[in-house]
Amino acid sequence: MDFALLPPEVNSARMYTGPGAGSLLAAAGGWDSLAAELATTAEAYGSVLSGLAALHWRGPAAESMAVTAAPYIGWLYTTAEKTQQTAIQARAAALAFEQAYAMTLPPPVVAANRIQLLALIATNFFGQNTAAIAATEAQYAEMWAQDAAAMYGYATASAAAALLTPFSPPRQTTNPAGLTAQAAAVSQATDPLSLLIETVTQALQALTIPSFIPEDFTFLDAIFAGYATVGVTQDVESFVAGTIGAESNLGLLNVGDENPAEVTPGDFGIGELVSATSPGGGVSASGAGGAASVGNTVLASVGRANSIGQLSVPPSWAAPSTRPVSALSPAGLTTLPGTDVAEHGMPGVPGVPVAAGRASGVLPRYGVRLTVMAHPPAAG
């Protein structure tokens, strides 16, 4: 820009209305702080690197790390020096502004010259102010030249201060293709893992829902039907036993279920054999004859079935003769306490009277036998 073409009013106004040198000095202080931090970082980085490689970490890996990190330390030192130079240049620009500011006339002085010139011209009726007007114009020309010179000097100093050494970025110390290779390796490693997880998930789902279990559970109906059939057969058996009095007439079912102490050999149809072979007597003639008679009786009844009521039964089902038994020894069984003897047959169904040969007072009974126990002292 040609500052000589601009009047002093413009140059003075630009110089006095700007931000001044304060911003340049603040920038210089910031560059000084940055230069100090970079220098400190470079020293600490170099110290740690030297201690690590010399004392704690040795070998090819340590040497490779030191060779790779050394350029970065150099870049820190170089950048710190350039930053310090920038701060110096900023101060130089601030100094150039201060000099130009001091050389530039204040705008009020220039304005006063113009006001004086106008007053002289207004009162110059007879030419008496011609010399004063010329002096005022000369003074204004000097102001013009002074402001132009100040601006030219400031432009030159500012241009010199703006000549800075460009900053350079740090050199790449890592492998640029390392991230790509790492991503590829991770992808290659995760693909089989994802396939394995999917396979395991499918296998677990197949285990939790087995295919051999039907969805309608109809097979349970057959199980329940079989159970019901078994229950019906048990009910029929109980009905027949209660109707014909098989327990009392045959003497083969539920023998001694009421009281074991009242069971006798006659209840099983072997009373005569037991009496014939009683201890101390040996086998007597009567016993032998009895046995023979028993055998002859069986042989004589071949081909003819015994009858109980209207029912034909085998000969071995004859009603046995019973007799009272003697009391058991203290070491034997004792009479179990119980309730009254229940009647035969099912409730509501008439039964057949007990055979006359059963002299024992023991009668068969059905249902649950209730037992009353005394209250023990330990229960409180």
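Backbone N, Cα and C atoms are what each Cβ position is placed from, and that goes for glycine too.
At each noted position, the model has the original residue.
What Swiss-Prot notes for the published mutagenesis of Arg14 to Pro is this: Resistant to trehalose analog 6-azido trehalose, but not to 2-azido trehalose. Normal growth on trehalose as the sole carbon source. Packing around Arg14 (mutagenesis position) is summarised by its Cβ count: 15 other Cβ atoms lie within 10 angstroms of its Cβ, all protein chains included.
According to its DSSP assignment, Gly18 (mutagenesis position) is coil. The local packing around Gly18 (mutagenesis position), expressed as other Cβ atoms within 10 Å of its Cβ over all shown chains, amounts to 11. Under its mutagenesis entries, Swiss-Prot includes Gly18 to Asp with the note: Resistant to 3bMP1 compound. Defective in uptake of propionamide, glucose and glycerol, and is unable to grow on them as the sole carbon sources, but grows normally on hexanamide.
Listed in Swiss-Prot as a mutagenesis experiment, Met65 to Thr is described as follows: Resistant to 3bMP1 compound. Defective in uptake of propionamide, glucose and glycerol, and is unable to grow on them as the sole carbon sources, but grows normally on hexanamide. In three-state terms derived from DSSP, Met65 (mutagenesis position) belongs to a helical segment. Around Met65 (mutagenesis position), the C-beta neighbours below 8 angstroms that are at least 6 residues distant in the chain are Leu49, Ala53, Trp57.
According to Swiss-Prot, the mutagenesis experiment Thr83 to Lys carries the annotation: Resistant to thio-disaccharide T-6, but not to other thio-functionalized carbohydrate derivatives, such as aminothiadiazole T-23 or thiazoline T-26. Sensitive similarly to wild-type to antitubercular drugs including isoniazid, ethambutol, streptomycin, rifampicin and thiolactomycin. Take the CB of Thr83 (mutagenesis position) and look out to 10 A: across all protein chains shown you find 20 other CB atoms. In the three-state DSSP reading, Thr83 (mutagenesis position) counts as helix.
All protein chains included, Ala87 (mutagenesis position) registers 20 other Cβ atoms within 10 Å of its own Cβ. Under its mutagenesis entries, Swiss-Prot includes Ala87 to Thr with the note: Resistant to 3bMP1 compound. Defective in uptake of propionamide, glucose and glycerol, and is unable to grow on them as the sole carbon sources, but grows normally on hexanamide.
Its Cβ placed at the centre, Ala94 (mutagenesis position) has 21 other Cβ atoms within 10 Å. According to Swiss-Prot, the experimentally introduced change Ala94 to Thr is described as follows: Resistant to trehalose analog 6-azido trehalose, but not to 2-azido trehalose. Normal growth on trehalose as the sole carbon source.
Listed in Swiss-Prot as a mutagenesis experiment, Leu95 to Pro is described as follows: Resistant to thio-disaccharide T-6, but not to other thio-functionalized carbohydrate derivatives, such as aminothiadiazole T-23 or thiazoline T-26. Sensitive similarly to wild-type to antitubercular drugs including isoniazid, ethambutol, streptomycin, rifampicin and thiolactomycin. DSSP classifies Leu95 (mutagenesis position) as helix under the three-state reduction.
Every protein chain considered, the tally of other Cβ atoms within 10 Å of the Cβ of Leu204 (mutagenesis position) stands at 10. Following the DSSP three-state reduction, the secondary structure of Leu204 (mutagenesis position) is helix. Under its mutagenesis annotations, Swiss-Prot gives Leu204 to Pro the following note: Resistant to trehalose analog 6-azido trehalose, but not to 2-azido trehalose. Normal growth on trehalose as the sole carbon source.
Spatially close to Leu95 (mutagenesis position) yet at least six residues away along the chain are Ala21, Ala157, judged by Cβ distances under 8 angstroms. Note: the CA-CA distance between Gly18 (mutagenesis position) and Leu204 (mutagenesis position) rounds to 79 Å.
Here Thr83 (mutagenesis position) is positioned 66 angstrom away from Leu204 (mutagenesis position), judged by their C-alpha atoms. Among the mutagenesis positions listed here, namely Arg14, Thr83, Ala87, Ala87 has its C-alpha nearest to that of Ala94 (mutagenesis position).
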